[in-house]
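Straight from Swiss-Prot, the features:
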- Cys97, His100, Cys119, His125: Zn(2+) binding site (BINDING)
- Ile165 to Lys: No effect on dimerization or higher order self-association (MUTAGEN)
- Trp172 to Lys: No effect on dimerization or higher order self-association; when associated with K-176 (MUTAGEN)
- Ile176 to Lys: No effect on dimerization or higher order self-association; when associated with K-172 (MUTAGEN)
- Leu194 to Lys: Fails to dimerise and exhibits reduced higher order self association (MUTAGEN)
- Leu202 to Lys: No effect on dimerization or higher order self-association (MUTAGEN)
- Leu205 to Lys: No effect on dimerization or higher order self-association (MUTAGEN)
- 283-497: domain 'B30.2/SPRY' (DOMAIN)
Amino acid sequence: MASGILLNVKEEVTCPICLELLTEPLSLHCGHSFCQACITANHKKSMLYKEGERSCPVCRISYQPENIQPNRHVANIVEKLREVKLSPEEGQKVDHCARHGEKLLLFCQEDSKVICWLCERSQEHRGHHTFLMEEVAQEYHVKLQTALEMLRQKQQEAEKLEADIREEKASWKIQIDYDKTNVSADFEQLREILDWEESNELQNLEKEEEDILKSLTKSETEMVQQTQYMRELISELEHRLQGSMMDLLQGVDGIIKRIENMTLKKPKTFHKNQRRVFRAPDLKGMLDMFRELTDARRYWVDVTLAPNNISHAVIAEDKRQVSSRNPQIMYQAPGTLFTFPSLTNFNYCTGVLGSQSITSGKHYWEVDVSKKSAWILGVCAGFQSDAMYNIEQNENYQPKYGYWVIGLQEGVKYSVFQDGSSHTPFAPFIVPLSVIICPDRVGVFVDYEACTVSFFNITNHGFLIYKFSQCSFSKPVFPYLNPRKCTVPMTLCSPSS
């Protein structure tokens, strides 16, 4: 019953023009009330089409603007009704129109709202396409179900994107932390090099000081002895001159001859302008070298060795280590997969290739040569039978035969093998290399497109040992290791070592 009374009250305070609860209600002298905006718009419309005649939109009774009065009583009722409409009890009545109290049976397609029949007739929905809810519910249920599936798919994509960005974030964090570690390590190496250079230079200066001062001290002693001899001789002559005639003449010719033949011994001196001038290390060159090695190590590949039927090498089971053996020994070495017997009338060869061929790109690997007195390493364009007969005599280790290698012999002689002259095409030009610190580990970097092969002394802070330029890579090349006749093995280092 209370709801019915409430609906009746709402009808009394509903604007006849907009069918909404009155807003700033104004009343005419005929008793009808309207929203201020609605009656003002109606007044303007009447002035435009009816030659200034103003009439009530409900009863058509004429009125004058001065007769319009604000209706505060109705405004208070509307305010109370709005509070009642927003109460929890009213809000729970979802099947009735909040404005008109009628059942919500229609769906407005343009506004996508559920409305009552009074809403359909209002100015807000006038001319819109409306349908019974039962007519469109199934259609929109299918559309919503499709939208839900689409949304779930997009949610999965969003979750994957979220996971991907988190993974990328973590990857970048790891990479930058790794780069920070490398930068710190590189500069620590630079500091070690500078400390070593300083210590070495100070030792050289101390040695120079010791040698010079020792020589000058010896010269000083000789000069003191010479001066003392002069004093004694002068004293003897003064004594003769002051003594008797006998003293004067006794042995006088010998003394005069001794004085005339006397030559002053001059001390050994050292010219300061001929000294070795100290020059600070080329820090820019060092940084460039470190950057080159750091860049090369980004292309570290996991190289393993490939057996062949022409090498007298022993390859370990993990295919990372190779050593030479006496060609007369014919048994299987423990822990090895491959051994090769001596071949009649065939020179003793211990070279082996890596399994991985290089046809493009950049490739880097490191070889442990510690405690070896002889070795050869680098890259090779593949074994050629006609080039193997004199290989152990170094006659074919030339770039023109597909070998870009450096080597060690007799424990201290480092060399690079270059092409021989036209007069001796089978004899390589062996160039000695200046290596201050003997490498226990050598890095090899191949840039196929740039046609270069570089060798780094990892033991000595990665200093460049030698670099081949303008290499003629006309076919695939392979890592090449040759332990020679030194039985100590050569070992390919893993990228994680």
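Cβ atoms here come from the backbone N, Cα and C positions, even for glycine.
Sequence unchanged from the original; the noted substitutions are absent.
In the structure shown, the C-beta of Cys119 has more C-beta neighbours within 10 angstroms than that of any other entry among the recorded positions Cys97, Cys119, Ile165, Leu194, Leu205. Cβ packing within 10 Å was compared across the binding-site residues His100, His125, and the lowest neighbour count falls to His125.
Note: the CA-CA distance between Ile176 (mutagenesis position) and Cys119 (Zn(2+) binding site) rounds to 64 Å. Look at Leu202 (mutagenesis position): DSSP puts it in a helix.
The Cβ of Trp172 (mutagenesis position) lies under 8 Å from the Cβ of no residue that is in the same chain and 6 or more residues away along the sequence.
Using Cα positions, the member of the mutagenesis positions Ile165, Leu202, Leu205 nearest to Leu194 (mutagenesis position) is identified as Leu202. Rounded to a whole number, the C-alpha distance linking His100 (Zn(2+) binding site) with Ile165 (mutagenesis position) is 52 angstrom.
Across the structure, Cys97 (Zn(2+) binding site) and Ile165 (mutagenesis position) are spaced 48 Å apart at their Cα atoms. DSSP classifies Ile176 (mutagenesis position) as helix under the three-state reduction. Taking the centroid of the Cβ atoms of Cys97, His100, Cys119, His125 as the Zn(2+) site, the other same-chain residues with Cβ within 8 Å of it are Leu19, Arg99, Glu102, Ile115, Cys116, Trp117, Leu118, Glu120, Arg121, Ser122. If you compare Cα positions, His125 (Zn(2+) binding site) sits closest to Ile165 out of the mutagenesis positions Ile165, Leu202, Leu205. The two recorded residues, Cys119 (Zn(2+) binding site) and Ile165 (mutagenesis position), show a Cα separation of 50 Å.
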